[in-house]
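Quick notes on the structure that follows.
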Amino acid sequence: MSHPSPQAKPSNPSNPRVFFDVDIGGERVGRIVLELFADIVPKTAENFRALCTGEKGIGHTTGKPLHFKGCPFHRIIKKFMIQGGDFSNQNGTGGESIYGEKFEDENFHYKHDREGLLSMANAGRNTNGSQFFITTVPTPHLDGKHVVFGQVIKGIGVARILENVEVKGEKPAKLCVIAECGELKEGDDGGIFPKDGSGDSHPDFPEDADIDLKDVDKILLITEDLKNIGNTFFKSQNWEMAIKKYAEVLRYVDSSKAVIETADRAKLQPIALSCVLNIGACKLKMSNWQGAIDSCLEALELDPSNTKALYRRAQGWQGLKEYDQALADLKKAQGIAPEDKAIQAELLKVKQKIKAQKDKEKAVYAKMFA
């Protein structure tokens, strides 16, 4: 008979803790920290722990290192699970346990009754190897068929980012990989706090912070601190780090908005809008024109008459040589702020570009029919 999964994190302080540092498309997203239920399924837990450390050397059946480092999440299904652990073929057809190719189902003590449970992938009864999955919703149809052997205790936000990556079928469009992995020792903080020298003392993901997300005043203090760190990076022209900090602000805002009353959400809008606009400005500096346009659209969803968003989106359109789109945004901005000198100057510049483009086209046609 299966039992409800433990609610405490960790469920047993003596259980081993392991970690994955996850990269998506070559960029570090964050860390997932997992508790392994060695008190309930010791053989299954030991298999996974050793695959995280790589201490067992080369596998007998695969001829590959028994190690998750460099292993992709090869299968992702939204509102279901994220799957990885095929370190040999990297597509779901391979892998190997530390005990040999396969080992038996140890027990089905825990149910798949919530998000963030770690369970063994298999090809039927008693076919456990190295492949695993992390649930992103309750999956009761897997009870009695797959062995639950751990849980996410930190980094569920990283798992959610993985869950929501673009996929082709069930395969991520960008490579989602376990860049680093290992075992955490007693006293380790789990590595969830930024180590980027920025002075950021807040976990990257609000789910890992020991705060009440309903405390809007506390959230405002945290997000203002993070925004200021982002601004410092912006001033030093470190656009990527600035974006990272502004995005962290938005994660805290979104997590708080999800649990607070509607009336309180308005208090968080100004800082959210400011950071979305700043992300757009960073992307313009990086010549990421489409990214800047997308950020400005997000800002306009928060404030449809925001002239900064219209102005910056017009700059993005110009980067793509979509001058008519730029002209439309600037005319709308001018209608809202007719005295704004910067908008007037940009409008003149775009009109000149449109004229130059038309003159060039006329010259081409003239040569064609000469």
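Each residue, glycine too, has its Cβ placed from N, Cα and C.
Here Swiss-Prot flags 19-183 as domain 'PPIase cyclophilin-type'.
For the mutagenesis of K227 to A, Swiss-Prot gives this note: Abolishes interaction with HSP90AB1 and impairs interaction with HSPA8. The structure shown keeps the original residue. Counting only same-chain residues six or more apart in sequence, the Cβ atoms lying under 8 angstroms from the Cβ of K227 (mutagenesis position) belong to K245, Y246, V249, I271, S274, C275, N278.
Sequence-distant neighbours of N231 (mutagenesis position) (same chain, 6+ residues apart, CB-CB distance under 8 A): A242, N278. The mutagenesis experiment N231 to A is recorded by Swiss-Prot, whose note states: Abolishes interaction with HSP90AB1 and impairs interaction with HSPA8.
In this structure, F234 (mutagenesis position) is part of a helix by DSSP. For the mutagenesis experiment F234 to A, the note given by Swiss-Prot reads: Impairs interaction with HSP90AB1 and HSPA8.
Where Swiss-Prot documents S274 to L as a mutagenesis experiment, the accompanying text is: Impairs interaction with HSP90AB1 and HSPA8.
Annotation note: N278 (mutagenesis position) sits in a helical segment as assigned by DSSP. Under mutagenesis, Swiss-Prot gives N278 to A with this note: Abolishes interaction with HSP90AB1.
Here the residue is the original one, while Swiss-Prot reports the published mutagenesis L284 to A with the comment Impairs interaction with HSP90AB1 and HSPA8. Applying an 8 A CB threshold to same-chain residues 6+ apart, the list for L284 (mutagenesis position) reads A292, R312, Q315, G316, G319. In three-state terms derived from DSSP, L284 (mutagenesis position) belongs to a helical segment.
All chains included, 19 other C-beta atoms sit within 10 angstroms of the C-beta of K308 (mutagenesis position). Listed in Swiss-Prot is the mutagenesis experiment K308 to A, annotated as follows: Abolishes interaction with HSP90AB1 and impairs interaction with HSPA8.
Within its own chain, D329 (mutagenesis position) has L310, Y311, R313, A314, W317 as residues 6 or more apart in sequence whose C-beta sits under 8 angstroms from its own. Annotation of the published mutagenesis D329 to A in Swiss-Prot: Impairs interaction with HSP90AB1; the original residue is retained in the structure shown.
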Neighbour count (Cβ, 10 Å) for F234 (mutagenesis position): 20
